[in-house]
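Where Swiss-Prot documents Ile21 to Val as a natural variant, the accompanying text is: In Eur m 2 0102.
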Amino acid sequence: MYKILCLSLLVAAVAADQVDIKDCANHEIKKVMVPGCKGSEPCVIHRGTAFQLEAVFDANQNSNAAKIEIKATIDGVEIDVPGIDNNLCHFMKCPLVKGQEYDIKYTWNVPRIAPKSENVVVTVKLLGDNGVLACAIATHAKIRD
């Protein structure tokens, strides 16, 4: 009984950081996890702090290089997120092999000048040599101090 309880708590703790996303490609993304965020509850992004993102996806192409593109739509205005390292090979093994699963652990600092908002949509695209590797949209985010 004790082992089942411990296993259940471990599964719940791992699942608690998984974020609901809308796929904007061909369902290559298996899951997205952000510490402190869960499910469809709004994810609070704090200005001037490190933001961590983990994504698991299947490569839909062979690619020597990979890039990440992050855009935020804040109160209806889309902007490129500044200050990101867009070279995914710094965060995962390259080259990519079609059909293989990859796990990215990506961290960047949210600029202090980011506008506060209760209505933020974040779009993350992973790009390979031949176009989009994977794409996800998180529709429940807020930017606060």
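Any Cβ shown, glycine's included, is placed from N, Cα and C.
Original residues fill every noted site, and no substitution is shown.
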Ile21 (variant position) CB neighbourhood, other CB atoms within 10 A: 20
Secondary structure at Ile21 (variant position), reduced by DSSP to three states: coil
